[in-house]
Amino acid sequence: MNYPGRGSPRSPEHNGRGGGGGAWELGSDARPAFGGGVCCFEHLPGGDPDDGDVPLALLRGEPGLHLAPGTDDHNHHLALDPCLSDENYDFSSAESGSSLRYYSEGESGGGGSSLSLHPPQQPPLVPTNSGGGGATGGSPGERKRTRLGGPAARHRYEVVTELGPEEVRWFYKEDKKTWKPFIGYDSLRIELAFRTLLQTTGARPQGGDRDGDHVCSPTGPASSSGEDDDEDRACGFCQSTTGHEPEMVELVNIEPVCVRGGLYEVDVTQGECYPVYWNQADKIPVMRGQWFIDGTWQPLEEEESNLIEQEHLNCFRGQQMQENFDIEVSKSIDGKDAVHSFKLSRNHVDWHSVDEVYLYSDATTSKIARTVTQKLGFSKASSSGTRLHRGYVEEATLEDKPSQTTHIVFVVHGIGQKMDQGRIIKNTAMMREAARKIEERHFSNHATHVEFLPVEWRSKLTLDGDTVDSITPDKVRGLRDMLNSSAMDIMYYTSPLYRDELVKGLQQELNRLYSLFCSRNPDFEEKGGKVSIVSHSLGCVITYDIMTGWNPVRLYEQLLQKEEELPDERWMSYEERHLLDELYITKRRLKEIEERLHGLKASSMTQTPALKFKVENFFCMGSPLAVFLALRGIRPGNTGSQDHILPREICNRLLNIFHPTDPVAYRLEPLILKHYSNISPVQIHWYNTSNPLPYEHMKPSFLNPAKEPTSVSENEGISTIPSPVTSPVLSRRHYGESITNIGKASILGAASIGKGLGGMLFSRFGRSSTTQSSETSKDSMEDEKKPVASPSATTVGTQTLPHSSSGFLDSAYFRLQESFFNLPQLLFPENVMQNKDNALVELDHRIDFELREGLVESRYWSAVTSHTAYWSSLDVALFLLTFMYKHEHDDDAKPNLDPI
């Protein structure tokens, strides 16, 4: 059953050449499906390294599949399975002796010669974008290759034959109007699967026009060559009407083809492309391109392309071709009459020669314009015709493939995902596209690339159902719904009822994606593949809690156990005291039994880590993590290591990225060493900066107090700038210091209110409020100058209490203050140890990195847009890739050049 126009293999008698040609074979009994040509994989022992052969795939054997005769002397003959994943293919070099060959009908039985995919007479095409990923197509003009071998180099043969698989190009629809080409590696594999589908079923079940239903003429196109073959009239999408039964249906299973770096799969039976690692409602149409529009190299609709290809073969098969795509064809066809014309539904095609084909619209307006311009002396083609090209401008080769993925990045979203379903997928696509541009520009010498995978955890959560929506008033409903879909996620996470659901949702999705990626890339872990996480907004906090295992319920129970107050026994009776003693003894006994039980459980089963992988880099973008840590009692330490907030055995490197006007972002460095509140964050380089200074070589700079508004008066201004190893003298800083102040204000809210009320209501019984306020301000200044003392040494004397006769308010404030200063010691005793030489300690690595503001950027407008501006930023993409590729250049013997 012949399917002309479907790229069926060509025979050497059409080539004008004898031996040494190339094509494919699948088995001798499959030849009827391809009009005499079938495909197989041949392993040639001791192959000639100079024969120019390029292997396409290692083909899996199927029982009962007969191979081409005359090939019994070879080692392996394997049946075709074009849909194996990348790791199951064996793309061995020509030196290994493996090659993909095609045997035409009649020559395989007689021991005739075969033609390789790249014959020795034609040098292989050299791609201009050979360095780097190549997972995305790019415009034809940017991806056009240098062709060698003269005018005959465009086509493998000098006569008209069926298009070869390397001349056909598959496309996917990037938007509603634009088709984007698959890279050569992907296109060859899709074409191989498509031809396998043709030879098993006779046609594609779900094909045709991607934007509508396909309608095929029952009679097919008129044949100008006089041939009246029903099979030749088939458009390629309709089932054959010859009555032949499909062959080998049981032997070949058409599996999806992995494309675009393994992120997507193509189902040739449905003509669709869909993502592997995330859900997408709209499937992506794919199309097989044979005829292309001049200039843009966009493919004609598949229905019209199939009809034109069939008509072209019927009229010009075996005739000489002269077209050469290396030279611009500017030869005028004025005065030339069309040698052949073919009518389509809305257009018609004129052939002025074998390789001069023009498409004309048959719309009324086009006909009128064509008539007028022709009367003015213009040719028909130059006035309204569109030149068509047969075969894609760039031949597909196996070398045009994406580089190996050695580093994956999970991109975690924050709040607002419920409001815009699938937003994280679009944001990750923007970040991936920005990273591809940066890789081509700055990391083109790398043979590997970084892959970004979106982590969508919000849509699978149930939470309260629609309870919050049911209690929402109808007035300004749009604003309320927006708040319910965005800011409500913060309240859910702070709720002890729903927090675990959010944590488990993200944890399970991270582990699912990692397991799926490793199953599709088995050598990822063996070759030392690394994993990083990029989190945004609230996603930073949830990711941090998953990695560290922070549980507020468990910590609260520990706090209650350590802070349990003994009742006053002075007014108890003897019987009450006796019962209380028995209660304590019983509790102690119960605690011992619980500890023994936990010990037995711990010895019998080991606790599995929350994540199945170690995080190499944890990037926080627009992160409020510092505020959450401050509210949990984290205070500056004395080690200068990120272990103070995130141990290195959990995550190798923590990096905090923020825009200076992002209202949600806060600094992390002042939570490790307090005096870093006076040191500015590291400025992130612009992506187009030439020869930027490496981040580890950048010296620290101080925040300019003159440019930052403060609440201190002129008399309290500081005239000198402290050294980087001294504690800050300013009473309050714009950066960093607000973290501690906000944390203290949130935890001691009740104490502050009580203190304020005590000062206002009872100041008449003590000192004046003016004196009190002045002394309080002075004491506050002194506290800022002092290093942070350990909670055990902190007493009520360190701060001025309201001096009044209100014993109740003073006592309440004292107790709340004492609880606050003891909280870090109770929860994190290892993080509050201080050193007298605290001023000499510096950070091992910088953590806070700040994007540069635009020269004409409005800060007020930027405050609205900056929180969501990270995804498409090329500066952020360059920063991420700089640290992800850094491990390839690290030298263990190299001294640490980080200044702080």
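Yeah, the Cβs are placed from backbone N, Cα and C, and that goes for glycine too.
Modelled residues match the original; the substitutions are not represented.
Feature annotation from Swiss-Prot assigns active site to S537; the stated evidence is similarity to another entry. Under the DSSP three-state reduction, S537 (active site) is assigned to coil, being neither helix nor strand.
What Swiss-Prot records for 611-886 is domain 'DDHD', and it gives sequence analysis as the kind of evidence.
In sequence order, the list of same-chain residues 6 or more apart from L590 (mutagenesis position) whose Cβ falls under 8 Å from its Cβ is empty. For the mutagenesis experiment L590 to S, the note given by Swiss-Prot reads: No effect on homooligomer formation; when associated with S-593.
Quoted from Swiss-Prot, the note on mutagenesis experiment I593 to S is: No effect on homooligomer formation; when associated with S-590. Neighbour count (other Cβ atoms within 10 Å of the Cβ, all protein chains): 9 for I593 (mutagenesis position).
What Swiss-Prot says about the mutagenesis result for D662 to A is this: Markedly decreased enzymatic activity. Long-range C-beta contacts of D662 (mutagenesis position), restricted to its own chain and to partners at least six residues apart, with a cutoff below 8 Å, comprise G622, A863, S866, H867.
One mutagenesis experiment catalogued in Swiss-Prot, D848 to A, is accompanied by this note: Markedly decreased enzymatic activity. The number of other CB atoms found within 10 A of the CB of D848 (mutagenesis position), across every protein chain shown, is 24. Classification of D848 (mutagenesis position) by DSSP places it within a strand.
One mutagenesis experiment catalogued in Swiss-Prot, H867 to A, is accompanied by this note: Markedly decreased enzymatic activity. The local packing around H867 (mutagenesis position), expressed as other Cβ atoms within 10 Å of its Cβ over all shown chains, amounts to 21.
In Swiss-Prot, a mutagenesis experiment is listed as D875 to A, annotated with the note No effect on enzymatic activity. In sequence order, I684, H685, W686, Y687, L851, R852 are the residues of the chain that are 6 or more apart from D875 (mutagenesis position) and have a CB within less than 8 Å of its CB.
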- Note on the structure: Within 10 angstroms of the C-beta of S537 (active site), the count of other C-beta atoms across all shown chains comes to 27
- Task: May I ask for the distance between S537 (active site) and D848 (mutagenesis position), taken between their Cα atoms and rounded to an integer number of Å?
- Result: 15
- Coarse DSSP state, helix versus strand versus coil, of D662 (mutagenesis position): coil
- Query: Quick one: what's DSSP say for H867 (mutagenesis position), helix, strand or coil?
  - Reply: helix
- Message: Using the alpha carbons only, what distance in Å do you get between D848 (mutagenesis position) and I593 (mutagenesis position) once rounded?
- Response: 47
